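Asker: Reproduced below are the annotations present in Swiss-Prot:
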MUTAGEN   Ala63 to Val  In m7FAD2/L7M; Converted from a desaturase to a bifunctional desaturase/hydroxylase; when associated with G-104; N-148; F-217; V-295; A-322 and I-324
MUTAGEN   Ala104 to Thr  Increased monounsaturated and decreased polyunsaturated fatty acid levels
MUTAGEN   Thr148 to Asn  Produces less than 1% hydroxy fatty acid. In m7FAD2/L7M; Converted from a desaturase to a bifunctional desaturase/hydroxylase; when associated with V-63; G-104; F-217; V-295; A-322 and I-324. In m4FAD2/L4M; Converted from a desaturase to a bifunctional desaturase/hydroxylase; when associated with V-295; A-322 and I-324
MUTAGEN   Ala295 to Val  In m7FAD2/L7M; Converted from a desaturase to a bifunctional desaturase/hydroxylase; when associated with V-63; G-104; N-148; F-217; A-322 and I-324. In m4FAD2/L4M; Converted from a desaturase to a bifunctional desaturase/hydroxylase; when associated with N-148; A-322 and I-324
MUTAGEN   Met324 to Val  In C4M; Converted from a desaturase to a bifunctional desaturase/hydroxylase with a high hydroxylase activity; when associated with G-104; I-148 and A-322
MUTAGEN   Met324 to Ile  Produces up to 5.4% hydroxy fatty acid. In m7FAD2/L7M; Converted from a desaturase to a bifunctional desaturase/hydroxylase; when associated with V-63; G-104; N-148; F-217; V-295 and A-322. In m4FAD2/L4M; Converted from a desaturase to a bifunctional desaturase/hydroxylase; when associated with N-148; V-295 and A-322
MUTAGEN   Ala335 to Thr  In sve1; Altered fatty acid composition and suppresses the low temperature-induced phenotype of tocopherol-deficient mutant
Amino acid sequence: MGAGGRMPVPTSSKKSETDTTKRVPCEKPPFSVGDLKKAIPPHCFKRSIPRSFSYLISDIIIASCFYYVATNYFSLLPQPLSYLAWPLYWACQGCVLTGIWVIAHECGHHAFSDYQWLDDTVGLIFHSFLLVPYFSWKYSHRRHHSNTGSLERDEVFVPKQKSAIKWYGKYLNNPLGRIMMLTVQFVLGWPLYLAFNVSGRPYDGFACHFFPNAPIYNDRERLQIYLSDAGILAVCFGLYRYAAAQGMASMICLYGVPLLIVNAFLVLITYLQHTHPSLPHYDSSEWDWLRGALATVDRDYGILNKVFHNITDTHVAHHLFSTMPHYNAMEATKAIKPILGDYYQFDGTPWYVAMYREAKECIYVEPDREGDKKGVYWYNNKL
């Protein structure tokens, strides 16, 4: 099949909004990764240092402008207006810093440039600034990409089976309980995952992203975990010096609250990319890499798609070709959608509606009852 070729798929690739929760195919697809790659224009795989830096520098300039306005003009506002200005700053700065987080994440995928040392340098600097242990998460995230959709080996947001639901689960299965759980997840989910592997796959031993001897890592990776920790400590020391000079309240308002927004968006984005009523999970008897990579969903965050460098609405392509730079992912997605057909899942439900729906509908997974594939698991919510 030549570039731009098409392979038959079970049904049309276009879905109505009422079809978004219909189960995607779980059979082995009639196409290969090679077929998908041939359909993508070759230039989409090329990484440009000037272009990559242009997005990073643009985000830095915007974040710096927000910081400058907040530090120089908010104190001049009458009190009622300052109560409006600070939440606006937190929301806007948190969104822009999430964009910087995404670019540092691309560095971990070697999608920023053709030079691994440059990618790692940029990624270490900017992930450390956002209190992310760069190399530590780079390696665990790489394993997530290698095992997406596997109930045994995926790294994060591994769904539970019904037997693993705690006794109090049924008491939280109501609107108030869901809102409470979502709030805890968005506020504490990211630091708890990094520190204690909460929502991650089980390991023998202390699975902590800051611990070089954690079972997450092999011997070749441990030295770089120390580098990640050094980056975090350096930023923490800088924050301490800033707080000592300018006050803790200033540090919290200018940096701490926007960082909470970043962490919340990170958890939300990841949660909605991998949690959806239509998506299967697989045990070892059924899982393979391609079907696992396709067990993801693209979402629509409106204008935030651009602010987040399209990590939200091109996630399927990202899982298939993770070294592709974000600025080519939209074109690549359009190229592969006709081949993917029903294997491609897009849900345009507003994120604030989708997060509640998924919290309600996707409580645990159970084996497929409608077919003969006992190694395929689907979400359910009947406790």
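Just so you know, glycine gets a Cβ as well, placed from its N, Cα and C.
Original residues only: the substitutions mentioned are not part of this model.
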Asker: Helix, strand or coil at Ala295 (mutagenesis position), per DSSP?
Answerer: coil
Asker: Work through the mutagenesis positions one by one (Ala63, Ala104, Thr148, Met324, Ala335) and name whichever has its CA nearest to the CA of Ala295 (mutagenesis position).
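Answerer: Going through Ala63, Ala104, Thr148, Met324, Ala335 one by one, the closest to Ala295 (mutagenesis position) is Thr148.
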Asker: Pop the Cα-Cα gap between Ala335 (mutagenesis position) and Ala104 (mutagenesis position) into the table, whole Å please.
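Answerer: With the alpha carbons as reference points, the distance is 26 Å.
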Asker: Could you tell me the C-alpha distance between Ala335 (mutagenesis position) and Ala63 (mutagenesis position) in angstrom, no decimals?
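Answerer: Cα-Cα, rounded: 33 Å.
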Asker: What whole-number Å value do you get for the CA-CA distance of Ala63 (mutagenesis position) and Thr148 (mutagenesis position)?
Answerer: 33
Asker: Determine, to the nearest whole angstrom, how far the Cα atom of Met324 (mutagenesis position) is from the Cα atom of Thr148 (mutagenesis position).
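Answerer: A Cα-Cα distance of 18 Å.
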